[in-house]
Amino acid sequence: MGRVQLFEISLSHGRVVYSPGEPLAGTVRVRLGAPLPFRAIRVTCIGSCGVSNKANDTAWVVEEGYFNSSLSLADKGSLPAGEHSFPFQFLLPATAPTSFEGPFGKIVHQVRAAIHTPRFSKDHKCSLVFYILSPLNLNSIPDIEQPNVASATKKFSYKLVKTGSVVLTASTDLRGYVVGQALQLHADVENQSGKDTSPVVASLLQKVSYKAKRWIHDVRTIAEVEGAGVKAWRRAQWHEQILVPALPQSALPGCSLIHIDYYLQVSLKAPEATVTLPVFIGNIAVNHAPVSPRPGLGLPPGAPPLVVPSAPPQEEAEAEAAAGGPHFLDPVFLSTKSHSQRQPLLATLSSVPGAPEPCPQDGSPASHPLHPPLCISTGATVPYFAEGSGGPVPTTSTLILPPEYSSWGYPYEAPPSYEQSCGGVEPSLTPES
């Protein structure tokens, strides 16, 4: 065995997650098989962010630092054989951003220790990553408890000479949710044509924006629900819910290089119609009772009123009457065909030394009474704490895989903003989106 048999960093009480402004205490342990002369023993606490133009590349194009503090644990001398412990303590800045790790960049907080030896001898180094969570209180966001509503109208041609339109309206009960909360979705589809529509699909999207030489947008589907299509000259309503899985919070206050947004996108493929609702994911739930919108009747401010179509052609009306079908104004309710959701990667916890147990899947209380449960974010993000004792409950449906980055240079176009969705403006890839 070598002269240095053990050189490691441990944090007090085995903690791995801290809040901004908290003290961080720990110990540097050294075990020597023989005396070791040294020039200095130092420990450093560092927080930084790096962004790259290529996926999974740590050659950062842009970097920014949040804190860098050093302590001298011992001056020049010699350590005798045996075990030695050096306690340390740092105060984390109140502005430190939440830890995050993605394919194009990450926010990393770590403690590094080094034994600087005399000239021509090898220095000894070790490090330990810890995580910072700056909780997002959804109640601090204006109008967060209000319903989220958007509408889109698509005009199209069919059978060469006939024209029609589809009015798609979608709404949610709130504008912000926490992990494990059910997002209540209401959709209203008015098929003002003689052609059946394709199935209606609702997707919860995550958009992570990285500021390198230009903005890079990484968009992936977190959960997806598919309903039935709407028959010709019919109006249909669809009520569904999406359980919010373990996800990193919206935005990353204190970091100017990485930003996280979430969207609920409701769409039809034929005819092509899409509405996009921005939603917030936080750590502290909305404490106001939500205002339930009237399904299919809510419209964003300034939007034109829904137009009731004229009666269908005479031959179609007669066929409808003979079949005993419902009137256009009598909405039918769509059934759900499939529901798929990405599952949390619980296996990644094993790579975090001393990490607490993950959230119980059955909603039972956490084993540790002093701390909220530790959850795992989907994708390549880091563990974080969520409010409450219940964890996300993954479905048994097909897993939705993230985009394959090896086959293309950059992620595809970001989803449109709320204003673009409501105003019919084509989305563009801009830093403000």
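Backbone N, Cα and C atoms are what each Cβ position is placed from, and that goes for glycine too.
Around the Cβ of Phe88 (mutagenesis position), a 10 Å sphere holds 19 further Cβ atoms from the protein chains shown. Reduced to three states, the DSSP call for Phe88 (mutagenesis position) is strand. Swiss-Prot documents Phe88 to Leu as a published mutagenesis change and attaches the note Loss of localization to the cell membrane and extracellular vesicles. Localizes to the cytoplasm.
As a published mutagenesis entry, Gly180 to Ala appears in Swiss-Prot alongside the note: Decreased localization to the cell membrane and extracellular vesicles. Around Gly180 (mutagenesis position), taking its Cβ as the centre, 22 other Cβ atoms fall within 10 Å, counting all chains.
DSSP assigns Asn191 (mutagenesis position) to a strand segment in the three-state reduction. What Swiss-Prot says about the mutagenesis result for Asn191 to Asp is this: Decreased localization to the cell membrane and extracellular vesicles.
Experimental mutagenesis at this site is recorded by Swiss-Prot as Ser310 to Ala, annotated: Decreased interaction with TSG101. No effect on localization to the cell membrane. Loss of localization to extracellular vesicles.
In Swiss-Prot, the entry for mutagenesis Pro403 to Ala states: Loss of interaction with ITCH; when associated with A-416. The structure shown retains the original residue.
Taking only the Cα positions, the spacing between Asn191 (mutagenesis position) and Gly180 (mutagenesis position) is 34 angstrom.
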